Amino acid sequence: MQKIQHVQPGLSTSEIAPATLAKTSLSQGNSTSASQKGAQSLIQQGLHDKNKPPELEQGNGSSVRSQDSRSTTLRELFSSEGASQSAPRAPRDSLASGGPIQSLPRFASAEAAEIKISGSTTSTPAAKSDITLDSHGKLQFGKGLPEALTTLLQQTIGKNSQPFVAHHENQDAQQHALADKSGRLFVIQSDDNQHIALHSSGRSAMPAGKLSSNNVQLESTPERIALKTTAGESTSMPLSGRMNHELLTGVHRQPTSASGAGEQLRLHDGKLFALNTEFGVWQQSSDVAHSQLSRQGDGQLYAVKDDHTLSNLSSGTASSTFSDKITAFSANQNGQSAVLTEQDHLTQLHLMSTLDATPQPVALKLENGDPVFAKAVNLTAEHLLIADNDGKLYHAPLPKAGEPHATLTPASTPELNAVLGDDHRITGFAHDEHGQTQALATDRQGQKHVAPLGQNGLSPTPGWNLSDSLVVDNKLGLTTAAPEAKDTLDLGRLGQIGLQEGKVHFYNGNTKNWEASSVEASQLKRGLDNQAYTLKDGEIKPLSINQKSDTFAHGDNTVFALPQVRMTPSAGTALPGIDKDDGVSAMAVINRNKFIAVDKQGDLHFHQIKPGTDKIAAPPLALPKNGLSGEIQDITLDHQQTLFALNKDGQLFQLPKTDWQNAANHDSAQWQPVKTPVEGKVSSLGTDAQHHLQIAHDDHELHTQQGNAWKTTVPKGEAPLPAEPRDAETVFGRLDVATKGMKIPLTGVTVKADFQVLGKTGEDSQQVKSKLSDLLRAHLVSFTLDMPRPIKTFADHVQHQLNGREGLKPVYDMQTELLKKLDATTSQPQGTVTDLATKIDKLDLGDKGKPLVNLLKQFHTELESSSAKAALLIGRQQGVVNDNGVMNTEGKPASLHSREKDLAPVLLAAMESHPSSKTSTAATLLKTFVDSKTPIAQKPNSEAFGQQRDTSDALSLAKTRLVLDTLALGDLHKLTDRIGALSGTSPGEAALASMMKELNAMRQGNYGENPVKKMTDMGFTNHKSLEADYDSVKTFMKAFRKEDNAVSVTSKTVMQAASQTDMIDKMKSTVLSLDSNESIAFNRTYGGGASMSFVVSGTPLPFPPVPGGGVSGERNYNLSFSRGENGINVAFERSGGITGKVSYSGGYDVSEYLTGKTSAQMTQDINSKHSFAPDVRASFGVSASLQVAQQNALNFTLSEEELPGFIDGLSSGTINPLALLDKGEQHSVKAGKTVSFNLDGNAALELRGGINLTEKGAAPTSATLRGSVGVTASANVLSATSSSSVAQGEKSTTYTESDNRLRFMNQAAMGANATLSAGAARTTPDGTVPFFTSASIGVNVAADSRTNQSISLGMKKAEPLEKKDIDALTKTLNSAFNDPASQLLIDGVKKMAEPDDQLAILNTHFADKTAKTDDQHQGLMSLKKLNVRQDVAQRDGATLDSVKHTTSYTNLSKLTENGLFQVIGNHLFSSLPPSNADRINQLIADNPALKDIVSRLQDNDRASVTVSLELKDDVREKIEKGIQNKTHGKDDVIALFKDGNNLRLASIEVSKAVKKSEGFNTPAVIINASSRAGVSMNKLLGNVSFSYGQDQTVPQSYKLSGEIAKANPATTNALQQLQQEGLQLNG
């Protein structure tokens, strides 16, 4: 039983304080009430004098001035056409900040306000809305509604996909009722300055046949909507007056019985606000917290004050103060009240005969005696209604006075089950003005509904959908003022954010207004990586900015969904390396891996985190404080990484980068004072968008350091200026102009056109075009005495193949050195020693030595994990470990070849002499190698010709990495032995510092800087891929260094750069301005080939057959930049292959059929030796080609702070490519192979004219000059492609496979050209051998309808669980399981320290639970995943990271249309799994909004679509278990994708690629060559990503991203118009 602290029941309204705004206006507080007592309105109770201008409590407290003249009421304004355009408007900022209101044209006069406050029933005439239906059931809007509201309605229920059959208007109630053809009812209501539109949860029965207003009629009142059919059927739905308004807006009006009748109240930020009707502004009523504002069964308004007192805001009475928190309440029409309180997650019901009566505790139980854990309560005149923690509804007769318990009976909800599903949940109760009770319910998708309780008051029936609604609400006085300029960060493409009153605010570009986010912070800073970071309670967290839409429920309950992206910030996981106990008070961030923090002692430390992990890269570096005086208030870094510190006395100091980053300079480092324009009075410190130092003394001036001078600006406090187009947008637009193509009407096929003139390609656009002289110099000849480029390229290639790359010599030499060290180490006799893990565990260095011991453990763990990874990699290749990870003790014995050395016994001897741990994976594997006589063969590098490295060894570098790790473990053994000498002696700081220094030198220097470690950490395992990617990097370094390089020439054209320097600058700004899912790529391609044909003579065919064949090779280099989650993703790619081709062609002279004369008859003699021979020739050809290509790529991530330096290094050409790559992080190396087969056909019709250059009848060789004009057609008849690749990173491996079956007619093209050719032909007895070359001018139009499928499987090294993982899991479980037992257990788990123990407790409790909701399903799945991860991590294994099946189409119609073979298959085999088109069609059939989105995506031209499928949860869980138990490998996972029943639709993505490519194709005389360079960009047009719950077939919801997610111009204009009127669209 709870203790009740009694207070006097009387409560003056001046004590009634504002209440907390519920998380949503739907979470009503199920309150109680007492008898009604006279109470004055909150405004009349002395909150301010009505005769004086009211002061706005929100914002900075500025006053609102009364106006001498005012416009009409909002209702009248809305009824007058064009009023919003003609009325003068005050600046919005004055309203947001609570400043003076210059004009208030939309609110009533003071006299009208007085009438309203005093409860007069006089009302303004209803607005004329003029909503009608046309003959197709589409809404037609007149001018009666506000323009902005009309726009929003047109964008939602006004769409074509929403046909209506009946409409009724109630002008007195400002209400429109609608019925659609499915029987769903809609209502649009206006009430003063509020507008809502919503629809019924269920559907009414509709008559058969064609529906219209002739056979369906509607009638509506504020209380009810009735639908009648000509057949006599009728259905009615309660509207319950203002109840839906109150639930949707949170605005409640005092009843007429209250002295403040008509006064409007609402909650905002935990406070109670009242509407000042004279000015139409919400004003805070009191500083006391209130929550759960709601109307109760007696029609009066109640709220909970300070969480412990129930207050009747209408009568002024209050309950006793409860010692426990009030979680729900209720009051009935008889004045009886019920209160639910909660302590330790257990609730207690209290009943009171009147609000101020002594509470009577009542126990709740079922008939079988089981307790009921109540979450919501409601009292009617006769019954007690309870909703429990599972959302189940119960009822019991109202307990009589003194009854200690109530026996509950489950309520019957068949009608609600039929509409919302059996798994719906009752979450609360609501009441209308007449005290009628309705239940609040949530369906499976989380949408909220109001449900009338039926005639018996106990069985809920379907009512109205509150989630799928449109709500326009007056927020004047509640909206956020713009933060001060000194507290604002401009994040460029991510908009603006600011810090105000301890909360991060963001600028909503859709409404042109500042809004508060849920993120709290004491500091908001911009890192040098241009990312935002917050400091709160000693934790530094990166901010992520949302660029997706809100979540939309799947189904047809998204009528009022308006796609829009609000750039809302959210805080990520706290950066590692600091604890809350450190009391960090200030920060300066380079990036998420490097930052400086000031702790509670005032000391500064530089923290470094290993990229991609939560491990520290080095111990925190204490920074010097010499010369720095006073207590540090704030710190920052400028663009040169100069560190600035501001003390609390307003003095500013600086320390150069070299002095604070280099520990060797710390002793001599000295902070220097900075002279400022406000000397000694600096109040705030920061940087501008270019990271220049910025200071302020007050809110009026900002001083920015520019060089040695200061620039002073006076912020105007105005809304941000419209953002200028991003450079990336500008370049994309330019490339779009250069890309010629369009979509064929009524199809999804795009045709693209390309032009070439005399071998020069890229003539498609004359607007984006390089000079011919520049292109000739770049591709063909440099007009200097240098060796021609093609010859030099070939010579370099031969040299590199034989001797490797000079820049990689440090890697070659280090391999040799490490092998020599290994031999030297193992040649020394070693005695039996304790393993390293045990040695470290036994160390006792006291509290001061804990950091040293922890770093020893971390380094040992790194080395053991690294050696295990290398050994497993080698083991898989050698057959000692199978695909599933199981060890094969038999191995694959083999003999060594010339110069090879077996590393296995040498490595094993070294490991046994310096054992790592008793469970060392590497040592176990090496013993298996030795025992099974399976060698680890490696050829030592030498200086001999062609032997600098072994390019045939697929794991040469991985083997050397194992050697390095083994040697490092031996060195760590020795260091640990020396540290062990200090164990138990309580060593001093000097001795510990010496050991720490030595450990750091080993870890970061000898080991960390080793070139073999760096290369293998990037993912390189062999020299072949290393040299390929090195070649790619080197190629682009040359490309951007040389102004006349082909890549530079085309890049300057695309960037419209005047010089190379200008191009590099524009390249930086373009890359930095890339938005999410945008990329830019620079391409260089060259190739050559040889071909021959033979004209066969003497055949019976009507035409001479021409067989032919050829071989060609091509190499392609690509450098791409794309926007990633943590910066800019960079990819260097090189691909190339050989293509073999055979052909068969023929032609026939059709002159006689077209002209009536043969070619011979039309021949004209020029002279005795030469003649002119015209003809019309029809020809055809069939060719088959087979291509084998290699792919290599290097991917890594750069922060925005690193990118400019990286591009400078790329273009300078003065640094080694390895140093350039060292700037990046999270590298991965990709190597793959592609095999493709194509069967093509072509046909041509040409008008030709030839002149024999040799004498007539010359034999056996003749020469001809021929000109022709003609048309061509070609098609790709058959094609098949198979490819596979592996991308290897330090912590992850990704396998990609693509095995595309034979596909028919993927491509077709038509062209026209004019050609001049010359050559010779040699005649033999069997036929003729032609040798011709040609030059042409032509245009080609190609249609592409290719389909490509691939499967991607990602494995990630399992990391041991950390506190953040358990925190995330408990948060998920806490929100999903709200029964007291689970809640109490989770509370206990949060207090535990060890993740292993926490996981064990959670497993014990949740192992046997079955998910009842989607949230519980997700929670249990997360728990299972962490279990697998923790188990695998303890064995140094990998877990499944990502797995998906993607299908890409260039024909967008295939998104919803099956191909021919699928259609035939569906007819022949009924058991076939659904195709992608089948899946999508099924979804859009149930979801009109999604259908509209897909249709809009398909309307794009020159676009491609990618459909991704993923494994269902149960299948994925099976695979994860199989990987854990080593029963499933890569091939088993890929095999599951062959059964479509294992898959679900993950996403639909449509993107657009634009490109400018320029180059030359040289005329061919047996041998031909080509050279091209290009710039391309890719942009996401739209992505629909799906989320699933327990139902793995039908999505629960979806989100939008890309262009499709952004609000259209009509919507943003409407939102801005509303904002100007002080109105907002909720949601």
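Any Cβ shown, glycine's included, is placed from N, Cα and C.
What you see is a predicted model, and the numbers here were worked out from it, not measured in a lab.
A strand conformation is recorded for TRP464 (mutagenesis position) in the three-state DSSP classification. Listed in sequence order, the residues of the same chain lying 6 or more apart from TRP464 (mutagenesis position) and placing their CB within less than 8 Å of its CB are VAL187, LEU198, HIS199, SER200, SER201, MET237, ASN244, HIS449, VAL450. Among the mutagenesis experiments that Swiss-Prot reports, TRP464 to Ala is described with the note: Retains cell-killing activity. Fails to induce necrosis; when associated with A-514 or A-660.
Secondary structure from DSSP puts TRP514 (mutagenesis position) in a beta strand. Its Cβ taken as reference, TRP514 (mutagenesis position) is surrounded by 25 other Cβ atoms within 10 Å in the chains shown. Under its mutagenesis annotations, Swiss-Prot gives TRP514 to Ala the following note: Retains cell-killing activity. Fails to induce necrosis; when associated with A-464 or A-660.
TRP660 to Ala appears in Swiss-Prot as a mutagenesis experiment; the accompanying note says: Retains cell-killing activity. Fails to induce necrosis; when associated with A-464 or A-514. A helical conformation is recorded for TRP660 (mutagenesis position) in the three-state DSSP classification. Counting every protein chain shown, 22 other Cβ atoms lie within 10 Å of the Cβ of TRP660 (mutagenesis position).
Here the CA atom of TRP660 (mutagenesis position) lies 38 Å from the CA atom of TRP514 (mutagenesis position).
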